[in-house]
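Here it is, the structure, as structure tokens.
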Amino acid sequence: MRLRTAIATLCLTAFTSATSNNSYIATDQTQNAFNDTHFCKVDRNDHVSPSCNVTFNELNAINENIRDDLSALLKSDFFKYFRLDLYKQCSFWDANDGLCLNRACSVDVVEDWDTLPEYWQPEILGSFNNDTMKEADDSDDECKFLDQLCQTSKKPVDIEDTINYCDVNDFNGKNAVLIDLTANPERFTGYGGKQAGQIWSTIYQDNCFTIGETGESLAKDAFYRLVSGFHASIGTHLSKEYLNTKTGKWEPNLDLFMARIGNFPDRVTNMYFNYAVVAKALWKIQPYLPEFSFCDLVNKEIKNKMDNVISQLDTKIFNEDLVFANDLSLTLKDEFRSRFKNVTKIMDCVQCDRCRLWGKIQTTGYATALKILFEINDADEFTKQHIVGKLTKYELIALLQTFGRLSESIESVNMFEKMYGKRLNGSENRLSSFFQNNFFNILKEAGKSIRYTIENINSTKEGKKKTNNSQSHVFDDLKMPKAEIVPRPSNGTVNKWKKAWNTEVNNVLEAFRFIYRSYLDLPRNIWELSLMKVYKFWNKFIGVADYVSEETREPISYKLDIQ
């Protein structure tokens, strides 16, 4: 009987503690538990990587200084437009399944050409592509854009296509359309499921170097970090621009960010690594910018902003010579280039138009950065001028846009860190409530209650005597007659068995009531279960089979011990 009472008290105490929001007060020990979580658990004074002679704090400072000018630069008429074939056939598998039918997946193309500046008009674009030198083949037309745009007198020299890390002819196809990037921002579209998982699985498993290969050279490790940082940067953008279905507004989603990025310090680190790689590529072409300074087609203000951005970068931000220092060979370099070119082609298999657009832009930007860093021979000035001179306008736009995406990712990481801190220290801190009302604290308080109950059961008579004695001391000034103690008759064993019988009867009745209520609730439970199955089947039918599972239903209950 006493044990049953104690167990009942335990259950009641546990339920009360679990459902109360203010059961406990946060202690220093709880605060230490918060500090041990994995959000950006990186020493900001450490270097980003062995090939980067710059710390996380230094990159944050650089990004803060250039952020305004970079944002204005990317919104200018020259850099905010991009040309792309959105419906190029996937060359890896049949990608007709899993189409994203959400309006957020679509892309708004430019139809009113009259609103475009002169250098984006069709006849101007056509002249750039057609007025080429006779000795060059058609595939080199677009590569000579910057030379023609700036009316340089230097004759271009033919160069093999083997230096490209992406297919530069993707932007001149007959099905290519012009897109205003400011009207199609990168944000959460709801695209996901098995098809999206297949994209990243193919990139990591079939194109990244294997675990046995990585660690043997910085080049192979750098390839994986580029892909991982690219993936993490996309996740950060989607977390920042997430549709709140209750308010209808696009706003940051801390829970989604934590589930995808915040709990994984290596992913945050790889984003900073990518930032350093692209920044060094921009710094490396700075001496050649006057040679294709857009010939007065871009106003002076935009030129100044571009100079302000690149001038604050430094050569120490990334040492590309160290990446291939010990194993620079044509075979490894060709393999590196071939694998990354495959990554850019895999973007054609993405069935969300908006996702494909930004995937192609950013992979093209990374490909351009790699070409600048690894194909320009510092000892050969002629080769440097030649490679930079053959950059297409789309490569240059993609390079700046990719740097802008990484800049926004770095800014978003710091923003999410502040949001995370406010949640930990806020009055409505559900994560704090988890640590304060966790199962072990509940058991601790329940154990106290059990001990108290058992002590009361075992010392009822002693408790009464102590109470009477304490009362006599409290009212010592009153002369009260002593109460006459009349012994009550005790039936002994009879009362004991009677109480036990009544208790067991009540338990049986309660069990029958539980079974009865379960049968009453059965139709409703079957209806809800069937509705959920139909809902999942419908999502699978329209191509978003795992859409529900990607949302964090219990966002605060992440596994903070994940490495």
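Heads up, the Cβ atoms here are built off N, Cα and C, so glycines get one too.
No substitution from the list is modelled in this structure, which keeps its original residues.
As annotated in Swiss-Prot:
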ACT_SITE  Cys352  active site, nucleophile
ACT_SITE  Cys355  active site
BINDING   Arg187, Thr189, Trp200, Ser228, His231, Arg260  FAD binding site
MUTAGEN   Cys90 to Ala  No effect
MUTAGEN   Cys100 to Ala  Impairs the capture of mixed-disulfide with PDI1 thereby blocking its function. Loss of activity; when associated with A-105
MUTAGEN   Cys105 to Ala  Loss of activity
MUTAGEN   Cys143 to Ala  No effect; when associated with A-166
MUTAGEN   Cys150 to Ala  Loss of regulatory disulfide bond and strongly increased activity towards PDI; when associated with A-295
MUTAGEN   Cys166 to Ala  No effect; when associated with A-143
MUTAGEN   Cys208 to Ala  No effect
MUTAGEN   Gly229 to Ser  In ERO1-1; induces defective folding of disulfide proteins
MUTAGEN   His231 to Tyr  In ERO1-2; induces defective folding of disulfide proteins
MUTAGEN   Cys295 to Ala  Loss of regulatory disulfide bond and strongly increased activity towards PDI; when associated with A-150
MUTAGEN   Cys349 to Ala  Does not affect activity but increases by twofold the amount of protein found in mixed disulfide with PDI1 or MPD2
MUTAGEN   Cys352 to Ala  Loss of activity. Prevents its reoxidation thereby blocking its function
MUTAGEN   Cys355 to Ala  Loss of activity. Prevents its reoxidation thereby blocking its function
Cα of Trp200 (FAD binding site) to Cα of Cys90 (mutagenesis position): how many Å, rounded?
15
Measuring Cα to Cα, how many Å separate Thr189 (FAD binding site) from Cys105 (mutagenesis position)?
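Taking the Cα atoms only, Thr189 (FAD binding site) lies 6 Å from Cys105 (mutagenesis position).
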Looking only at Arg187, Thr189, Trp200, Ser228, His231, Arg260, which the record lists for FAD, tell me the maximum pairwise CA distance in angstrom.
21
Just checking the recorded positions Cys100, Cys105, Arg187: which sit within 10 A of Cys352 (mutagenesis position), CA to CA?
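Passing the 10 Å Cα cut: Cys100, Cys105.
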Counting all other Cβ atoms within 10 Å across every protein chain shown, which of the mutagenesis positions Cys90, Cys208, Cys349, Cys352 scores highest?
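Per the Cβ count within 10 Å, the most buried is Cys352.
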Looking only at C-alpha atoms, tell me how far Arg187 (FAD binding site) is from Cys355 (mutagenesis position), rounded to the nearest Å.
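Between the Cα atoms of Arg187 (FAD binding site) and Cys355 (mutagenesis position), the distance comes to 9 Å.
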Report the nearest neighbour of Cys355 (mutagenesis position) in space among the mutagenesis positions Cys90, Cys208, Gly229, His231, comparing Cα positions.
His231
Roughly how many Å lie between the Cα atoms of Cys208 (mutagenesis position) and Cys105 (mutagenesis position), rounded to a whole value?
28
Residues with Cβ closer than 8 Å to the Cβ of Arg260 (FAD binding site), same chain and 6+ apart in sequence?
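Same-chain residues close to Arg260 (FAD binding site) (Cβ under 8 Å, separated by 6 or more) are Ala232, Gly235, Ser239.
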Cys349 (mutagenesis position): which of the mutagenesis positions Cys90, Cys100, Cys105, Gly229, His231 is the nearest Cα neighbour?
Cys90
Please report the number of other Cβ atoms within 10 Å of the Cβ of Ser228 (FAD binding site).
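The Cβ of Ser228 (FAD binding site) has 21 Cβ neighbours within 10 Å.
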Within 10 Å of the Cβ of Gly229 (mutagenesis position), how many other Cβ atoms can you find? Include all protein chains, please.
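Looking across every protein chain shown, the total is 26.
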